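Listed in Swiss-Prot for this protein:
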DOMAIN    1-264  domain 'F-BAR'
MUTAGEN   L7 to E  Impairs membrane tubulation but does not affect lipid-binding
MUTAGEN   R35 to Q  Impairs lipid-binding and induction of membrane tubulation; when associated with Q-33
MUTAGEN   T165 to A  Abolishes membrane invagination
MUTAGEN   P210 to A  Disrupts helix kink and moderately increases diameter of the induced tubular membrane
DOMAIN    404-481  domain 'REM-1'
DOMAIN    550-611  domain 'SH3'
Amino acid sequence: MSWGTELWDQFDNLEKHTQWGIDILEKYIKFVKERTEIELSYAKQLRNLSKKYQPKKNSKEEEEYKYTSCKAFISNLNEMNDYAGQHEVISENMASQIIVDLARYVQELKQERKSNFHDGRKAQQHIETCWKQLESSKRRFERDCKEADRAQQYFEKMDADINVTKADVEKARQQAQIRHQMAEDSKADYSSILQKFNHEQHEYYHTHIPNIFQKIQEMEERRIVRMGESMKTYAEVDRQVIPIIGKCLDGIVKAAESIDQKNDSQLVIEAYKSGFEPPGDIEFEDYTQPMKRTVSDNSLSNSRGEGKPDLKFGGKSKGKLWPFIKKNKLMSLLTSPHQPPPPPPASASPSAVPNGPQSPKQQKEPLSHRFNEFMTSKPKIHCFRSLKRGLSLKLGATPEDFSNLPPEQRRKKLQQKVDELNKEIQKEMDQRDAITKMKDVYLKNPQMGDPASLDHKLAEVSQNIEKLRVETQKFEAWLAEVEGRLPARSEQARRQSGLYDSQNPPTVNNCAQDRESPDGSYTEEQSQESEMKVLATDFDDEFDDEEPLPAIGTCKALYTFEGQNEGTISVVEGETLYVIEEDKGDGWTRIRRNEDEEGYVPTSYVEVCLDKNAKDS
């Protein structure tokens, strides 16, 4: 089966077919190229996906990824990154082993095809030229024969005519002979050209064309084989990465099998364990008995002297409920009056209604009375320190000793801080050793440097080490203090704590026992000696650095108000004061007389003029 013998007359169709074969090969190259682009795009998307879900450094997410399930997820992301790398390998191998190779082969194929069809067209043109020569000699031979016949007939006619001279007859005879000779020459030439054409035609159809078509056939078959080999390479490139992709998938399975739910549960305990003991039983409060209270100075003095107030606010049973009390609620209990404001006096006389028909002095809420008694004892200092620490936490300030955290979390933070400081100390010590060695080298070889130039740096490093050690001792002391307070402390510590509780009146040590402030922050627990040594000035100093609330306007007292309840302030008719808090709907306005004296007055007793800028802000 040969194109040279079977398709000897299909030159044009073979030319079209071979061009179609090259187009198919180029189309396959384009297909592989688009596949490589898809692989690269897919790999890029996988990498971006893996990067997107990676935990951010120095963020809360990084702390959350300590759980085994999250670690498995990280392993999944890493394996996905490697998986994406294999798709990049597929793209690279296809580009180098298929696209580049086939593109070069297509150029060679086009050149070979062009050469073969050029030879075919050249042979075709040659046979066409021979055919034209044959046709030309044939027409000339035919013309000469006709001319010879006419000359012979003319001679015979002249020879038969008796009226024609002998000279004319001779001339006609010579002309006939010339034409006859020309016909013979044309015949010989035609015969020669015909033989030559037949030979060329035989060579063309039986030698040249078969050889050229055979080359074209071989070229086309090589193209087909090359395309098949490229398809095999295409599959092999994919097959080569399958084992590595399998390892990636095995890694994902292994990471999934490493998930330990029990370990994660333990980590949750370590992350959120507060170290507090569950609250005790709430004592029964009998409201059937009349509550005898007095707010006179004598009763308050007696309460402080005896250390036995009527009610135990913040005792052990209620102290455990501190974590569930909102800070703003506590502040309102401490500062805002708990009675509705009195109506304005019926007459313009300031003495007409001194305190109003519903003055807070006449009736008190039990909770307000408890706070009144609570505020007259020294433990208020610690409670307000706890409150201040909670407020500072809400404002974003974190105490250095992490006292805003529950005991267990505070212990972990302190331990972490101690470890960090120890690492810094070790780093500074290594630096000091390096400087010392360099100084020794300078001492032995003065030409290398001046030893005295390192003294300043050595002193600076030593000073840093000393500072870090002092800092470490401070945090270690806090850590030891916290570890001594955790529920798992020794029996001796428990006995000492019980002795301490029994030696202090309930009202005095209530706030000291409660280690959690109203916002859930952890506060310091003072010993008995420090409790007895605290002076009233300590409480004032504790809040000296608190900035007063800014004034939002002014007010003028319309009537005289004698504020005799906690949180209120006395005003005189016509007095001008600063407004620091508007009426929140309870009928009271918070005002300030100077930097140290402020409180609430009934809104109906004053004429308020708010500053426009402050109101807008």
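Yeah, the Cβs are placed from backbone N, Cα and C, and that goes for glycine too.
The structure displayed is predicted, hence computed values, not measured ones.
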>> Cα-Cα, whole number of Å: R35 (mutagenesis position) versus P210 (mutagenesis position)?
In response: 41
> Any idea what the Cα distance is from L7 (mutagenesis position) over to P210 (mutagenesis position), rounded to a whole Å?
Replying inline: 9
> Over the domain 'F-BAR' (1-264), what does the predicted model average in pLDDT?
Replying inline: 90
>> My understanding is the cutoff is Cβ-Cβ under 8 Å with a sequence separation of 6 or more in the same chain; which residues meet that for P210 (mutagenesis position)?
In response: S2, G4, T5, W8
>> Which one is it: of the mutagenesis positions L7, R35, T165, which Cβ has the fewest other Cβ atoms within 10 Å in this structure?
In response: T165
> Is P210 (mutagenesis position) helix, strand or coil when read with DSSP?
Replying inline: helix
> Three states by DSSP: which one describes L7 (mutagenesis position)?
Replying inline: coil
> For the domain 'REM-1' (404-481), what does DSSP give as the number of helix, strand and coil residues?
Replying inline: 72 helix, 0 strand, 6 coil
> According to DSSP, how is the domain 'SH3' (550-611) divided among helix, strand and coil residues?
Replying inline: 3 helix, 29 strand, 30 coil
